[in-house]
Amino acid sequence: MDSTARGHAPLCRTSNQRGLGTRLNPYYQSTPHQPMVQSMSNPIGSYGEQGNAQIIGSSGQVLSTGPPPGLAPVQCNDFDSCYSSCDDISHPSLSRESSDPSKIDDDQTAPMIRYPAPEVVEFATKLGYSTEQLSHVLNTIGVDSRMDDVLSELVKMGLPGGKPENSGKSGSRNSPEPIMTSSASSSSASSSSSHRPIRQSVSIATSSPATSSSTPSKYNPDPSLRAVVVDGSNVAMLHGRKEVFSCAGLRECLNYFLERGHPEVLIFIPQYRREQPRSDSPITDQHILQEIERHIIYTPSRNVNGRRVVCHDDRYILRTAELKDAVIVSNDEYRDLTRENPAWRKIVEERLLMFTFVEDKFMPPDDPSGRHGPRIESFLSKVPVVSSNPLVCPYARKCTYGNKCKFYHPERANGQHMSVTERLMKENQQKKSLGAVKSMQYEMFKNKHAALSRTQSLNVVKQLTENMSQLPPTPESPMQMPRQHMQLQQANSAPWQQHTVVQRHGSSPLTPVNRQMNVYPDMYNMSQQQNHQVLPNQHGVIGGQRPPKMTTTVSQTHLFAPSTAVWGHSELSVGPVNTGSDESLAEVRSRVHFHLCNIFPHDFVESVMAANPEEVNAPVLCELIIRAQKEYRK
């Protein structure tokens with residue numbers, strides 16, 4: 001109620017409450033409405049010469065003179081400016097604070113607000129416990145409890161399984177919950193709430209009502225799913241529109257894979273993201289890094305003379321993905337690193353998962369390898385499921401669409417197309433290694449049988465057998481050899497000039513043989529020593545016993561006549577050393593070689609003719625060359 005409406009002068013205030021002034025002045029307790037100070041406009045009382053107030057009763061007599069008890073003396077021009085004075089200056093000598101003794105007692109016994117130590121909060125956060133659980137434990141066992149007791153209570157409570165009940169009613173998650181320790185008595189607790197504020201234990205506030213814990217409410221790890229390696233810088237910068245490092249994007253990405261049940265999700269970010277952000281690299285929601293710290297791996301970084309030195313975190317990402325056989329979540333193609341290591345290139349081609357954000361929601365594609373590739377479920381699993389009915393490209397190897405082809409190519413490993421540069425490099429390497437084909441082709445296509453040709457034709461063997469049965473036994477002369485021998489002579493010339501000579505050491509009528517012995521005595525003795533134990537029993541014609549002396553009934557023509565009864569090759573004939581025939585064979589092979597080189601590659605012709613040194617038949621050599629080309633292509 002206004003003081004002028006009540007018809008009396010304004011009061012000199014010592015407190016904002018009327019009841020407080022009543023308790024201070026015992027005179028007001030007996031006459032609470034009568035004592036007033038006279039104002040200028042309505043003189044109920046007047047001031048004396050020395051500034052003492054005269055208290056006028058209801059009948060008009062002066063009750064008392066002097067300052068009322070509990071009130072400070074005021075001058076004539078020092079009325080309260082709040083009521084009737086136009087002066088804005090308040091009373092300098094008048095205290096506006098409450099002098100209620102009960103108020104003073106309540107302020108002295110107010111509860112003390114104490115916060116937990118930073119190391120306790122950091123210790124609990126790294127273990128995965130929320131600040132709500134830590135506040136509840138410290139309110140229960142006391143803020144001064146030992147770390148072991150705090151950990152024991154946290155273990156009993158368990159890890160957070162879902163969203164806290166009071167998370168939607170809170171406002172900020174930047175500071176831990178204050179812990180209240182009170183030593184107030186029961187009398188102070190029953191005092192009026194208007195005299196002192198009572199602070200109670202409050203819960204931890206969240207940055208937004210939709211914020212949840214770093215671990216989803218339903219997390220069931222699936223061992224059949226691959227581990228996930230997240231390029232944290234790429235994800236956070238894309239969520240921040242490539243302007244700021246948004247930690248909220250990291251949390252959305254982490255929750256997506258944890259809800260799917262991936263057993264291990266690792267996020268790589270540089271170490272300096274934990275520090276105070278600079279103006280050139282802003283960070284939003286930096287407190288989220290503490291919430292998801294269990295899944296974060298900080299790559300090294302340091303400051304050298306005010307300059308920030310950051311290690312290449314992409315190498316850590318690719319190396320970890322190789323060790324854990326994990327999927328890489330990034331929109332970076334790592335071209336600089338795939339050129340260094342072929343294994344990293346294969347990882348990027350086969351296990352790189354791209355993504356985007358749609359209204360702050362992490363969203364990878366359903367077909368990471370293209371429209372006709374595996375689905376996201378098969379892509380993220382350890383055992384990929386291949387589509388049962390893929391559409392095969394009708395052009396097959398002749399397809400010119402390359403990577404843009406929408407159909408399936410079974411000849412391309414893992415659906416990857418070999419570029420033109422890689423194909424040319426591969427063909428160039430094949431041409432360089434073609435010099436080694438000669439020896440390989442020689443080993444592959446040489447005759448399976450021994451290089452020894454037939455020593456005697458069938459007709460010669462038959463004639464010799466008949467003559468040996470008809471001849472009577474005669475004592476052997478001292479000039480005869482102890483037994484019959486067969487000798488293989490090789491000329492010191494090209495392989496196709498090798499020939500076989502059968503020599504029968506017996507009586508003198510074998511004139512060509514004796515002449516050959518006289519011409520090549522040293523070679524004869526050497527071959528006799530080498531082949532004495534090997535060749536006598538090859539064909540069963542000459543037995544182990546020493547044969548009797550034979551008269552020569554085998555004609556020269558019969559002995560040296562060519563025969564194709566077994567092998568069917570005219571060059572495998574029995575004959576003496578003939579230099580003219582060797583020259584003719586070399587000429588024939590040279591002519592065949594010239595014509596074959598006009599048809600086939602020179603390397604294949606050389607290798608096949610070297611593997612078959614006695615072959616001069618052109619159709620047979622052509623067949624062998626074609627077979628060699630087919631084997632080489634396989």
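Every residue, even glycine, has its Cβ placed from backbone N, Cα and C.
Database features (Swiss-Prot):
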DOMAIN    225-377  domain 'RNase NYN'
MUTAGEN   Asp313 to Ala  Loss of ribonuclease activity; when associated with N-231; A-314 and A-332
MUTAGEN   Asp314 to Ala  Loss of ribonuclease activity; when associated with N-231; A-313, and A-332
BINDING   Asp314  Mg(2+) binding site
MUTAGEN   Asp332 to Ala  Loss of ribonuclease activity; when associated with N-231; A-313 and A-314
Tell me, by DSSP, whether Asp332 (mutagenesis position) is helix, strand or coil?
coil
Using all protein chains in view, find how many other C-beta atoms are within 10 Å of the C-beta of Asp314 (mutagenesis position).
20
Over all shown protein chains, what is the count of other CB atoms within 10 A of the CB belonging to Asp313 (mutagenesis position)?
20
Intrachain C-beta neighbours of Asp332 (mutagenesis position), sequence separation six or more, cut-off 8 angstroms:
Asp231, Asn234, Asp314
Take the domain 'RNase NYN' (225-377) and average the pLDDT across it for me.
92
